[in-house]
Amino acid sequence: MSPVKVFGHPMLTNVARVLLFLEEVGAEYELVPMDFVAGEHKRPQHVQLNPFAKMPGFQDGDLVLFESRAIAKYILRKYGGTAGLDLLGENSGIEELAMVDVWTEVEAQQYYPAISPVVFECIIIPFIIPGGGAAPNQTVVDESLERLRGVLGIYEARLEKSRYLAGDSITFADLNHIPFTFYFMTTPYAKVFDDYPKVKAWWEMLMARPAVQRVCKHMPTEFKLGAQY
């Protein structure tokens, strides 16, 4: 049995992030599925793994971690060298490492807050509200799209200068965008990316990666209560 266990549902963005980096480095792992609709993540045994009662929980031997971005960094530091990957830029020099850090922060502090409300309003809230069919709050969507366009404009300028966000090699900063952007691209607003050709080409390169495809096949493009995900 693999010493690495991921507790959660693969359709959830933060679980998908952890699975993505495990797939990138080729690490052996066990996914322990959890039914979030039934509230399994709130049960005492899971709270021991994640005190905030969120998913994922992560266990590697005696080590227990939570927070998906932190887990992903741990995975890369433990297994990335064996896989011949330097996605954190730690072996590339201090300037390269700094650029990875900058764009990792941009994803978490600028991109995620802009794109996630659209995903929540269009996909997640209608899915979790009893009875389904809840209409998105269009004011929230419109304000978020305006903010997202501003962020994408900055990305477009950056990607005119380099193949990826932190330079000409793919890094942790790029791959962190996968989970929420994947779901955003299933909303009626996916065409926003068409106005930013460099960004769209970058996104298509990310989606072409085998590890990304393996993880995204477990992320549904339609959500229905009672469906088996």
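Cβ coordinates are placed from backbone N, Cα and C, and glycine is handled just like the others.
Just so you know, the substitutions we noted aren't modelled in this structure.
Computed from a predicted structure; not experimentally measured.
DSSP assigns SER68 (glutathione binding site) to a helical segment in the three-state reduction. Around SER68 (glutathione binding site), the C-beta neighbours below 8 angstroms that are at least 6 residues distant in the chain are ASN14, VAL15, ARG17, VAL18, PRO56. Feature annotation from Swiss-Prot assigns glutathione binding site to HIS41, LYS42, LYS54, MET55, GLU67, SER68.
Positions annotated as domain 'GST N-terminal' by Swiss-Prot: 2-83. Summarised by DSSP class, the composition of the domain 'GST N-terminal' (2-83) is 32 helix, 14 strand, 36 coil.
As annotated by Swiss-Prot, domain 'GST C-terminal' applies to 93-223.
For the natural variant THR171 to Ser, the note given by Swiss-Prot reads: In strain: cv. Fidel. THR171 (variant position) carries neither a helix nor a strand DSSP state and counts as coil. Counting Cβ atoms from all protein chains shown, THR171 (variant position) has 25 others lying within 10 Å of its own Cβ.
In three-state terms derived from DSSP, ASP195 (variant position) belongs to a helical segment. Taking a C-beta cut-off of under 8 angstroms and a sequence separation of 6 or more, ASP195 (variant position) has the following same-chain neighbours: ARG149, LEU152. Annotation of the natural variant ASP195 to Glu in Swiss-Prot: In strain: cv. Fidel.
What Swiss-Prot notes for the natural variant GLY226 to Arg is this: In strain: cv. Fidel.
Separating the Cα atoms of LYS54 (glutathione binding site) and THR171 (variant position) is a whole-number distance of 26 Å.
Within 10 Å of the Cβ of GLU67 (glutathione binding site) there are 15 other Cβ atoms, across all protein chains. Whole-number maximum of the Cα to Cα distances across the glutathione-binding residues HIS41, LYS42, LYS54, MET55, GLU67, SER68: 17 angstrom. The DSSP breakdown of the domain 'GST C-terminal' (93-223), given as helix, strand and coil counts, is 92 helix, 2 strand, 37 coil.
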